[in-house]
Amino acid sequence: MEEREGGFRKETVERLLRLHFRDGRTRVNGDALLLMAELLKVFVREAAARAARQAQAEDLEKVDIEHVEKVLPQLLLDFV
């Protein structure tokens, strides 16, 4: 199976960041956007991997949202 390289577009990351800016004049450096995009990509991949392991631990072949919800608290703590 060929692995497809994916990620978040800079525009998407900037919009996500702007949702939490208090000052509308706040600017984000292009390098910071690339770094945040990479962090989001790693976070999503790790969430998917942990959810898959959780499903396997429950002897299930399909990952469901409940598996993501079970691993999310520890995942967030690991990324802080």
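Using the three backbone atoms N, Cα and C, a Cβ is placed for every residue, glycine included.
Keep in mind the model shows the original residues, not the substituted ones.
These figures come from a predicted structure and were not determined experimentally.
Here Swiss-Prot describes ARG9 to Ala as a published mutagenesis experiment; the accompanying note says: Abolishes sequence-specific DNA binding; when associated with A-27 and A-62. Residues near ARG9 (mutagenesis position) in space but far in sequence (CB under 8 A, at least 6 apart, same chain), listed by position: ALA37.
Using a 10 Å radius centred on the Cβ of ARG27 (mutagenesis position) and all shown protein chains, the other Cβ atoms total 8. A mutagenesis experiment is reported in Swiss-Prot for this position, ARG27 to Ala, and the note states: Abolishes sequence-specific DNA binding; when associated with A-9 and A-62.
For the published mutagenesis LYS62 to Ala, Swiss-Prot gives the following note: Abolishes sequence-specific DNA binding; when associated with A-9 and A-27. Long-range Cβ proximity for LYS62 (mutagenesis position), meaning a same-chain Cβ under 8 A and a gap of 6 or more residues, is found for ALA55.
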